[in-house]
Amino acid sequence: MSMACTKVWRSTMYTPRRLKRTTPASRVSSTAMAAANGDASHGANGGIQIQSKEMKTAIHSNDSPKTLLKSESLHEYMLNTMVYPRENEFMRELRLITSEHTYGFMSSPPEEGQLLSLLLNLTGAKNTIEVGVFTGCSVLATALAIPDDGKVVAIDVSREYFDLGLPVIKKAGVAHKVDFREGAAMPILDNLLANEENEGKFDFAFVDADKGNYGEYHERLLRLVRAGGVLAYDNTLWGGSVALEDDSVLEEFDQDIRRSIVAFNAKIAGDPRVEAVQLPVSDGITLCRRLV
């Protein structure tokens with residue numbers, strides 16, 4: 001098999017396997033579905049590998065950690081040294097529940113939740129927005145970090161998966177901080193903007209939803225988040241595939257997402273309204289501070 005493999009890119013990214021989808025994508029009702037789908041494995045040497053021209057690769061699955069680190073042992077070291085020992089008991093409970101789910105790979109990994117919590121505390125955020133919720137791991141991280149009178153407006157096209165995590169959020173004593181809104185994100189954001197009092201009301205926004213709409217979400221969130229506030233966008237390196245010159249080796253699903261992410265990255269890179277940084281945490285996270 002190794003003789004048939006063609007290495008098309010070498011870097012700190014997943015080494016995906018041939019796709020083995022058993023559930024139609026249409027059955028995944030959460031907006032977080034667009035974050036990932038497929039069957040991937042993490043290779044020691046990094047890079048996307050394909051077995052033949054007929055075999056397509058997929059970026060994410062439950063079979064591999066959502067990380068861009070080339071070394072799995074290094075990722076484990078980081079988790080065991082800095083993440084798990086400091087993990088809130090309710091965050092751990094929800095993480096373990098989510099990991100057993102068929103689409104558990106769509107969840108924000110614990111190191112990303114830790115980063116979000118730190119950012120929220122550093123910025124003193126009180127009112128936040130989250131687009132794309134899934135089981136609520138990042139919502140819980142946010143609710144635990146913001147003050148008792150803070151709010152996270154959590155938006156997802158379906159509450160099916162959120163209901164899996166809601167009992168843990170309630171047990172953590174932070175359910176009163178969560179304002180879950182079911183439906184497509186665009187009209188919900190537009191409805192928020194219809195009330196002028198919401199412009200500049202929010203301190204922080206986190207987006208982990210349909211990648212094709214990231215640019216549109218950005219325009220709306222720039223009006224909802226105050227000057228000096230932070231906007232965070234997940235999956236902006238998409239398994240490292242953004243660096244591919246030829247994405248024909250990818251599943252069509254991943255090709256579409258890759259192209260959307262590449263366009264979004266270019267948009268942020270040239271946006272004078274924000275100060276931005278892209279970090280290789282998890283699957284890539286882009287942080288923007290609104291300047292004007």
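Glycine is no exception: its Cβ is also placed from the backbone N, Cα and C atoms.
Features as listed in Swiss-Prot:
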- Ser108, Glu130, Gly132, Val133, Ser138, Asp156, Ala185, Asp210: S-adenosyl-L-methionine binding site (BINDING)
- Glu112 to Leu: 40% loss of activity (MUTAGEN)
- Asp208 to Leu: Total loss of activity (MUTAGEN)
- Asp208, Asp234, Asn235: divalent metal cation binding site (BINDING)
- Asp234 to Leu: Total loss of activity (MUTAGEN)
- Asn235 to Leu: Total loss of activity (MUTAGEN)
Nearest recorded site to Asp156 (S-adenosyl-L-methionine binding site) by CA-CA distance, among mutagenesis positions Glu112, Asp208, Asp234, Asn235: Asp208
Should any of the recorded positions Glu130, Val133, Ser138, Ala185, Asp208 have a Cα within 10 Å of the Cα of Asp234 (mutagenesis position), which are they? Asp208
DSSP says Asp156 (S-adenosyl-L-methionine binding site), in three-state terms, is strand
How long is the line from the C-alpha of Asn235 (mutagenesis position) to the C-alpha of Asp210 (S-adenosyl-L-methionine binding site), rounded to the nearest angstrom? 10
Where among the binding-site residues Val133, Ala185 do you find the Cβ with the fewest other Cβ atoms within 10 Å? Ala185
Recorded positions compared (Glu130, Asp156, Asp208, Asp210, Asp234) - the one with the fewest other Cβ atoms within 10 Å: Asp210
According to DSSP, folded down to helix, strand and coil, what is Asp210 (S-adenosyl-L-methionine binding site)? coil
